[in-house]
Amino acid sequence: MEFPDLGAHCSEPSCQRLDFLPLKCDACSGIFCADHVAYAQHHCGSAYQKDIQVPVCPLCNVPVPVARGEPPDRAVGEHIDRDCRSDPAQQKRKIFTNKCERSGCRQREMMKLTCDRCGRNFCIKHRHPLDHECSGEGHQTSRAGLAAISRAQGLASTSTAPSPSRTLPSSSSPSRATPQLPTRTASPVIALQNGLSEDEALQRALELSLAEAKPQVLSSQEEDDLALAQALSASEAEYQQQQAQSRSLKPSNCSLC
């Protein structure tokens, strides 16, 4: 007695057997019998989706877990940068010691990249204030600007210092003493920069630095070029002297009849 509605036929074209306990392929969702349910037996076209391999670190030979869809090379590289226990990886981590302080970033750099606003250290990708959502309030003056301001402050103090000859004698009688008028204090920024803006103060400081700069010492290449030029000029002078001596010692062929 047959039960045509019970079970299912195998999807393999060469089999087509009615199986009362059919099996479903988890890759292609086909129905197969127990003999053809394997990927290789029915030549499954979606078997590559189930071919999951775990990469192994080439330095410490430890399996590295990889998320689905993530390139294995990237996972192995991050493992070498963070968790690898081999000597080359640990030596590399000693060089890259400056960790990015942005939340979620584990990148390390050889040198510090400090934000001018918040003062924290970041990697190359998050060094700009917009990239790491900088919490620093306002715009701080740069180091060059601070140097220019201090230079301008020194110039202002020297230019505004009163000379001894211009000091007025104090009155002898207290009745003639005039009350001092209250002086208005300038804002700290204007007094610090002598009435100049930050850019003007920076330009003034750069001009003074260039004016006070000492003559640069010649490099080794320039010294070699100078010595070669002097040797050539000395050789040329010696050659001309020899030519002049040879002309003076050469006998004349002219004869007077």
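Including glycine, each Cβ sits where the backbone N, Cα and C put it.
Spatially close to Cys28 (Zn(2+) 2 binding site) yet at least six residues away along the chain are Cys44, Gly45, Ser46, judged by Cβ distances under 8 angstroms. Taken from Swiss-Prot, the feature Zn(2+) 2 binding site applies to Cys25, Cys28, His42, Cys44.
The Zn(2+) 4 binding site feature in Swiss-Prot is assigned to Cys115, Cys118, His132, Cys134.
Listed in Swiss-Prot is the mutagenesis experiment Ser163 to Asp, annotated as follows: No effect on association with the proteasome complex; when associated with D-173 and D-187.
Record note (Swiss-Prot) on the mutagenesis of Ser163 to Ala: No effect on association with the proteasome complex; when associated with A-173 and A-187.
Experimental mutagenesis at this site is recorded by Swiss-Prot as Ser173 to Asp, annotated: No effect on association with the proteasome complex; when associated with D-163 and D-187.
One entry in Swiss-Prot concerns the mutagenesis experiment Ser173 to Ala. Its note says: No effect on association with the proteasome complex; when associated with A-163 and A-187.
Annotation of the published mutagenesis Ser187 to Asp in Swiss-Prot: No effect on association with the proteasome complex; when associated with D-163 and D-173; the original residue is retained in the structure shown.
Residues annotated as domain 'UIM 1' in Swiss-Prot, with sequence analysis given as evidence: 197-216.
For the mutagenesis of Ala201 to Gln, Swiss-Prot gives this note: Loss of interaction with ubiquitin polymers and ubiquitinated proteins, loss of interaction with BAG6 and no effect on association with the proteasome complex; when associated with Q-229 and Q-231. The structure shown keeps the original residue.
Ala205 (mutagenesis position): 20 other CB atoms within 10 A of its CB, across all protein chains. One mutagenesis experiment named in Swiss-Prot is Ala205 to Gln, and its note says Decreased 'Lys-48'-linked polyubiquitin binding. Loss of 'Lys-48'-linked polyubiquitin binding, loss of interaction with BAG6 and loss of association with the proteasome complex; when associated with Q-229 and Q-231.
Among the mutagenesis results in Swiss-Prot, Leu206 to Ala has the note: Decreased 'Lys-48'-linked polyubiquitin binding. The residue drawn here is the original one. All chains included, 14 other C-beta atoms sit within 10 angstroms of the C-beta of Leu206 (mutagenesis position).
The annotation that Swiss-Prot gives for the mutagenesis experiment Leu218 to Ala reads: No effect on 'Lys-48'-linked polyubiquitin binding.
According to Swiss-Prot, the feature domain 'UIM 2' maps to 221-240.
Ala227 (mutagenesis position) falls within a helix when secondary structure is assigned with DSSP. There are 10 other Cβ atoms within 10 Å of the Cβ belonging to Ala227 (mutagenesis position). Record note (Swiss-Prot), mutagenesis Ala227 to Gln: Decreased 'Lys-48'-linked polyubiquitin binding; when associated with A-230. The unchanged residue is displayed.
Neighbours of Leu228 (mutagenesis position), defined as other CB atoms within 10 A of its CB across all chains, total 10. Quoted from Swiss-Prot, the note on the mutagenesis of Leu228 to Ala is: Decreased 'Lys-48'-linked polyubiquitin binding. Loss of interaction with BAG6. Decreased association with the proteasome complex.
Under the heading of mutagenesis, Swiss-Prot lists Cys254 to Ser and annotates it as follows: Loss of localization to the endoplasmic reticulum membrane. Loss of interaction with BAG6. No effect on association with the proteasome complex.
Taken residue by residue with DSSP, Leu206 (mutagenesis position) is part of a helix. His132 (Zn(2+) 4 binding site) has a Cβ environment of 20 other Cβ atoms inside 10 Å. Of all the recorded positions listed here (Cys25, Ala205, Ala227), Ala205 has the Cα closest to the Cα of Cys118 (Zn(2+) 4 binding site). Candidate recorded positions: His42, Ala201, Ala227. Nearest to Cys134 (Zn(2+) 4 binding site) by Cα distance: Ala201.
Each residue in the domain 'UIM 1' (197-216) has a pLDDT score, and their mean in this model is 71. Ranked by CA distance from His42 (Zn(2+) 2 binding site), the recorded positions His132, Ala201, Ala205, Leu206, Leu228 have His132 at the top as the closest.
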